[in-house]
Amino acid sequence: MEKKIIFLVFLVALLALPGFISTEVIKKDTPYKKRKFPYKSECLKACATSFTGGDESRIQEGKPGFFKCTCYFTTG
């Protein structure tokens with residue numbers, strides 16, 4: 001019984017591994033002209049509309065800069 005549980009845990013981990021490897025995080029800048037230093041929430045919305053068609057769940061992080069936002073998002 002214990003060997004079956006260990007085997008199932010190993011199998012699930014093995015099946016989940018390609019999903020972690022296949023996602024690529026991309027870093028791109030997008031201009032933000034409404035504010036000199038935008039809020040983080042404004043950067044997340046700007047990144048989502050610029051690169052993912054409004055899908056905020058694919059945005060990892062949005063870092064504010066001087067009239068820009070640095071966006072980290074996943075493909076797929």
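Cβ atoms here come from the backbone N, Cα and C positions, even for glycine.
Keep in mind the model shows the original residues, not the substituted ones.
In this view, Lys28 (mutagenesis position) is surrounded by 12 other Cβ atoms within 10 Å of its Cβ, with every protein chain counted. Annotation of the mutagenesis experiment Lys28 to Ala in Swiss-Prot: No effect on inhibition of KCNQ4.
Swiss-Prot lists Asp29 to Ala among its mutagenesis entries, and the accompanying note reads: No effect on inhibition of KCNQ4. When secondary structure is read from DSSP and collapsed to three states, Asp29 (mutagenesis position) falls in the strand class. Taking a C-beta cut-off of under 8 angstroms and a sequence separation of 6 or more, Asp29 (mutagenesis position) has the following same-chain neighbours: Gly65, Lys68, Cys69, Thr70, Cys71.
For Lys33 to Ala, Swiss-Prot lists a mutagenesis experiment annotated as follows: Reduced inhibition of KCNQ4. The Cβ neighbour count for Lys33 (mutagenesis position), using a 10 Å radius and every protein chain shown, is 8.
Lys34 to Ala appears in Swiss-Prot as a published mutagenesis result, with the remark: Reduced inhibition of KCNQ4. There are 8 other CB atoms within 10 A of the CB of Lys34 (mutagenesis position), with all protein chains counted.
Recorded in Swiss-Prot as a mutagenesis result, Arg35 to Ala carries the remark: Severely reduced inhibition of KCNQ4 (IC(50)=104.7 uM). The local packing around Arg35 (mutagenesis position), expressed as other Cβ atoms within 10 Å of its Cβ over all shown chains, amounts to 10.
Quoting Swiss-Prot on the mutagenesis of Arg35 to Lys: No effect on inhibition of KCNQ4.
Under the heading of mutagenesis, Swiss-Prot lists Lys36 to Ala and annotates it as follows: Severaly reduced inhibition of KCNQ4 (IC(50)=117.5 uM). In three-state terms derived from DSSP, Lys36 (mutagenesis position) belongs to neither a helical nor a strand segment and is classed as coil.
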Quick check for the class: what is the C-alpha distance, in angstrom and rounded, between Lys28 (mutagenesis position) and Lys36 (mutagenesis position)?
18
